[in-house]
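Student: Per Swiss-Prot, the feature active site maps to Glu100. Residues annotated as NAD(+) binding site in Swiss-Prot, with experimental evidence given as evidence: Arg34, Gly35, Glu36, Asp37, Thr38, Arg39, Gly66. Here Swiss-Prot flags 25-190 as domain 'TIR', drawing on sequence analysis. If you look up Swiss-Prot, you'll see 206-434 marked as domain 'NB-ARC'. For the mutagenesis result Arg34 to Ala, the note given in Swiss-Prot is Reduced NAD(+) hydrolase activity. According to Swiss-Prot, the mutagenesis experiment Ser94 to Ala carries the following note: Reduced NAD(+) hydrolase activity. As a published mutagenesis entry, Trp96 to Ala appears in Swiss-Prot alongside the note: Reduced NAD(+) hydrolase activity. Quoted from Swiss-Prot, the note on the mutagenesis of Glu100 to Ala is: Abolished NAD(+) hydrolase activity.
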Amino acid sequence: MASTSSSRASSSSSSSSTPSIPRTITYDVFLSFRGEDTRFNFTDHLYSALGRRGIRTFRDDKLRRGEAIAPELLKAIEESRSSVIVFSENYARSRWCLDELVKIMECHKDKKDPGHAVFPIFYHVDPSHVRKQEGSFGEAFAGYGENLKDKIPRWRTALTEAANLSGWPLQDGYESNQIKEITDSIFRRLKCKRLDAGANLVGIDSHVKEMIWRLHMESSDVRMVGMYGVGGIGKTTIAKVIYNELSREFEYMSFLENIREKFNTQGVSPLQNQLLDDILKGEGSQNINSVAHGASMIKDILSSKIVFIVLDDVDDQSQLEYLLRHREWLGEGSRVIITTRNKHVLDVQKVDDLYEVKGLNFEEACELFSLYAFEQNLPKSDYRNLSHRVVGYCQGLPLALKVLGCLLLKKTIPEWESELRKLDREPEAEILSVLKRSYDGLGRTEKSIFLDVACFFKGEDRDFVSKILDACDFHAEIGIKNLNDKCLITLQYNRIRMHDLIQQMGWEIVREKFPDEPNKWSRLWDTCDFERALTAYKGIKRVETISLDLSKLKRVCSNSNAFAKMTRLRLLKVQSSLDIDFEPEYIDADDKVELYDVVMKNASKMRLGRGFKFPSYELRYLRWDGYPLDFLPSNFDGGKLVELHLKCSNIKQLRLGNKDLEMLKVIDLSYSRKLSQMSEFSSMPNLERLFLRGCVSLIDIHPSVGNMKKLTTLSLKSCKKLKNLPDSIGDLESLEILDLAYCSKFEKFPEKGGNMKSLTELDLQNTAIKDLPDSIGDLESLKYLDLSDCSKFEKFPEKGGNMKSLRELDLRNTAIKDLPDSIRDLESLERLYLSYCSKFEKFPEKGGNMKSLMELDLQNTAIKDLPDSIGDLESLKYLDLSNCSKFEKFPEKGGNMKSLTELFLENTAIKDLPDSIGDLESLVSLNLSDCSKFEKFPEKGGNMKSLNWLYLNNTAIKDLPDSIGDLESLMRLYLSNSSKFEKLPEKVGNMKSLELLDLRNTAIKDLPDSIGDLEPLEKLSLSNCPKFEVLPLSLKAIDAHLCTSKEDLSRLLWLCHRNWLKSTTEEFDRWQLSAFIPESSGIPEWITYQNLGSEVTEKLPINWCEDPDFPGFVLSCLYRPSDYSSAYNFCHDFKCELNLHGNGFTFTDECSHSCWCDCHVNFKDSRDLVCVYWYPKTAIPEEDHHKYTHINASFTHRFEGHPFFCEDIKKIKCGINVIFLGDQRNHMPMLEHPQNSGDNGSALQDANGNVHGANQDDEHYHIPTLGLLGNFHDNGSAVLEDTLGNRKRRRDDSLPDVVEEPHYKKIGSHPTPISCFELHHQYQSEQNHMW
């Protein structure tokens, strides 16, 4: 434990005397040591061991310089209960250490506040040398001068006194054993009020902080906090750590452990005695005559004191009745923690706050397991996959991780594999016994619900489960709540979840009496057990639920008679490999056929003869995917059936017997291709949902369908032969959803369909319907009407305007030409889609009356203009007129749409915009791309204060008005392919939010000086601008592909990188530098560590983490794409996994680089690519630096948009280099300055036009990235990125003929610059847009 909390003064208004306030104790141990001797070996290991025992230890990790000891160290010594002094060879050479020692011994001898213990450790030194200041200690004192004559006597006295104390002389032997002995001894001597929370307290700090926060230690009120969770999750351990953490703040404390067990075996009296004894500290205890007398004593004594009490493992309210009935029993300022598996106990107790303890995350679980299985904090490499299997099996349960870790310690890989196979069938007894306690406390019905969930319902919707269990008379609502309160299940998004180990416990309970006779079990869930049960001579008589996955059947099952004896069967689920959903529209017809074939192939494994029978009179739920017979069994009795699911079955006609099916709520026969007709529906009056999707042979629906007064959903989607519905459909007074989509022969909606007063959704998309009856207007509850892709639908009914509740009307891709005036009466309409209605020419004049309309999609229509009334659409947010090639003029009153946020005019015939466009105060995105006639952006366009995105790509625009600078919220400005665009206004520098400026393929020649004022600007694209003469240096990204500028790009790169390396630590943390270099000659020799293939591992330099001149690593990989990858312009996604490890610790991170650059497509002779990453040291947690000794880099690559990693991308070679600043340690070849002036020269020009030579800056920075980039031979043009200065340079400014600089600053030895270079922000979401 390393967490601390501030002290709190205790007070009580009801106490007869105010309790004394002890000195503030923040740490258990202050660790004094000589850093250069032991910091990274013995002391570090000792510090970690103390932490694992829950001993709060202060260690000064700073490399301090100076004469006086820091005040925070003196304070830390005073606030520590003890000190551990590591006397090493050079300890006395540090005046700082000696001052610490003097302070420590003063605290040790302080009579006013005794108790500061001192534990000396003599690390490879003779204790007598310390005591007498001889040997290295004598030599140290001999070197001190007269100026220290006042301190030397105190130093000597402190050394002598400390050396006279009992300690540990360490000379030879295993340090791990010695450290264990020391930590155990310190723990025993410090424990006092402290409890042993155990070793290896991984992941506990966050729980402790959460609980302490909930205790509100600063408050003077009484607070009770409940902590609940499944058994073995660590509640008791957390409570002990909190108890130890807060022990210094309370004079009166008690920890009552394992109350449930003690209460059940001994009663409450011993617990009352222990509580009083703890509070009174063994003094003045009185005999308790009865439980009631004990309760009275507790109330009288506690009410006058400020106490801290932990009541551990309470599982029933009766256990609190006579221990702590009410908060009024406690003095003000008291704190109580109650741990339990039963959340209901906490609700009844009315605690102030609740905290649910969740399992460890994967990394924490892996560490905890490794500490027990390998006695280190990560798995051994050979055991990594097996370890991950165990960690996955335990699902973050600390108890299971500890038990299995101990079980597998020092076992071989074959032994591990054997144990894991055993665990699949037989849970470890110690884990099982802990988890089973919660089950043992359940009632009979709750136990049945629990086993049903474990064996059948896990992961299902709560409402569905409740409905089925209620039909079994199990009182599901209260039962599920109790299981949730007792942490046996959890509810997430209304689904019932269960920990895998708890589920396995449920399975074990079912198997308990007859472990090897599955035919006698009450529930079957495993395919192998089902196969064994079918072969049993006496059949399966006791089974209540069967859940069977057909894909896991190893052989064909043909014992049809086995079902005949299942007289208790309540729940039957025979499913395919997946719960296949044929509905998503992205699944094409061929794939749906393939999915159907998968179901039928699996279904064929269960062969049923024509004489198949089973007594179904107890059956509540039946699901059988691919049911193989034409009819249900002749003796089928569905009298208690609630849901019937026969997807993909061979059923031709559904016959459910002669009984009334009053309990039946759901029938799903979807994709039963042979189903041609349904029997009468009169016998199922309470049916609520009927699914007949994909029943391609179904011709009609029986007229009795109108008798189902409670039917809410009727899905007939993709019933290809269905032509119409009976008029009785209008009698479905409760119907809410009617789905007829993709019924390709359905031509006419019934006239009486308007009687369905509850209908809210009507889906007719992709049908043969031509029109709708006027009665459609009577659907007063209809909210959603979809007629999209009805190619024959020509006219929307006049009375359609009566649908007052309609919110969405989808008429996309229909033959509709116009809309009736009554459309204005759709007062609730929010979304109107008319896109791809190629005959639609005119929006109704009175359409502006639709005050609720928020989205209007008119793209790809024949519309020419919009009426002025469009401005009256006060709620409109989205207007799309894209690809309306005849649309020429935006209405003047369009500026009245005050809510409009997105306006798409892409590829229209529009020439200009009215000035009123500036009145669109809410507009966020304006798209005018591909408007080839658009020439002038309106002067008042600068009034759109909310505009973030402006697309002017491929327009005829020549310039922008000065008012563009007033777009203070604009973040993206796209002008690419506007070939006439020549100049940006000077006021563009006022756009303080601009992040991206795309000027590709324009006629622009230069940028205004104000471009340097755009601080947020991160990307500038200037590729293929043949007239461009100036490059700025104020950006994070520049795309200069195919520019004709003869800039010295190497010099530019050096300036960019120098500025970047000079940036703050915070900036290093936020940015990741990477480069993509096509047409490369390979990884240069100065990258020290290289290896063939995609992975490289090397040892780190000694003390790498302490060197202030070491900023990070260069990681590089040489790729060779295949012909396939070079033929297509996919986005290349390069990744590097970085792994630092050593001393049993590991750190992993990932670098990535995505590039749309298509340079590689055009390279004919060589296509090798190099990806380079610059990884800063500051990205590695500083407190862990010293732990790592090796670095490993692993490289991968794929094409973005492809679902697979490309195996044909070869990783030829990779490398790592450790880089330094300010010296010559790397000795890497750097770029040289060009020897010629003129066009090959370079200079800098600042914002005022002053020219600076290339030797202007003489700061000594060693730029390894430039060396790396400059040593690749490249033939392409350039992409430059990451510049931080606000300067620009001209191509025609030359350098002096002779410029001599230090060799570590020389730049430009190669005649051709790099081809692509990019600086990536780790959080940038649209890095690819400008490509």
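Cβ atoms are placed via backbone N, Cα and C, with glycine included.
Modelled residues match the original; the substitutions are not represented.
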Student: Calculate the distance in Å between the alpha carbons (Cα) of Arg34 (mutagenesis position) and Glu100 (mutagenesis position), and round it to a whole number.
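Tutor: Arg34 (mutagenesis position) to Glu100 (mutagenesis position), Cα-Cα distance: 11 Å.
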Student: With an 8 Å cut-off on Cβ-Cβ distance and a minimum sequence separation of at least 6, pull the same-chain contacts of Glu100 (mutagenesis position), or say none.
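Tutor: When sequence neighbours closer than 6 are ignored, Glu100 (mutagenesis position) has Ser32, Ile69, Leu73, Ile77 within Cβ distance under 8 Å.
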Student: What's the number of neighbouring CB atoms sitting within 10 A of the CB on Ser94 (mutagenesis position)?
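Tutor: I count 19 other Cβ atoms within 10 Å of it.
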Student: Around Gly35 (NAD(+) binding site), how many other CB atoms lie within 10 A of its CB?
Tutor: 18
Student: Just jot down the residues in the same chain as Thr38 (NAD(+) binding site), at least 6 apart in sequence, with C-beta under 8 A of its C-beta; none if empty.
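Tutor: The answer is Asp44, Val86, Ser88, Tyr123.
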Student: Between Glu36, Asp37, which of the binding-site residues has the fewest other CB atoms within 10 angstroms in the structure shown?
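Tutor: Among the binding-site residues Glu36, Asp37, the sparsest Cβ neighbourhood within 10 Å belongs to Glu36.
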Student: According to DSSP, folded down to helix, strand and coil, what is Ser94 (mutagenesis position)?
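Tutor: DSSP assigns Ser94 (mutagenesis position) to coil.
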Student: How far is it from Glu36 (NAD(+) binding site) to Ser94 (mutagenesis position), counting Cα to Cα, in Å?
Tutor: 10
Student: Here's one to test understanding: among the binding-site residues Gly35, Asp37, Arg39, whose C-alpha is closest in space to the C-alpha of Trp96 (mutagenesis position)?
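Tutor: For Trp96 (mutagenesis position), the spatially nearest of the binding-site residues is Gly35.
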Student: Return only the integer: C-alpha distance in Å from Gly35 (NAD(+) binding site) to Ser94 (mutagenesis position).
Tutor: 9
Student: Would you count the other CB atoms within 10 A of the CB of Arg34 (mutagenesis position), including those on all shown protein chains?
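Tutor: Here the count is 20.
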Student: Using C-alpha atoms only, work out the spacing between Arg39 (NAD(+) binding site) and Ser94 (mutagenesis position) and round it to an integer in Å.
Tutor: 14
Student: Do me a favour and check the Cα-Cα span between Ser94 (mutagenesis position) and Asp37 (NAD(+) binding site); whole Å is fine.
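Tutor: Counting only the Cα atoms, the answer is 11 Å.
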Student: What count of other C-beta atoms do you get within 10 angstroms of the C-beta of Arg39 (NAD(+) binding site), across all chains shown?
Tutor: 19
Student: Using DSSP reduced to three states, classify Arg34 (mutagenesis position) as helix, strand or coil.
Tutor: coil
Student: Given the model, what does the mean pLDDT over the domain 'NB-ARC' (206-434) come out as?
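Tutor: The average pLDDT of the model in the domain 'NB-ARC' (206-434) works out to 90.
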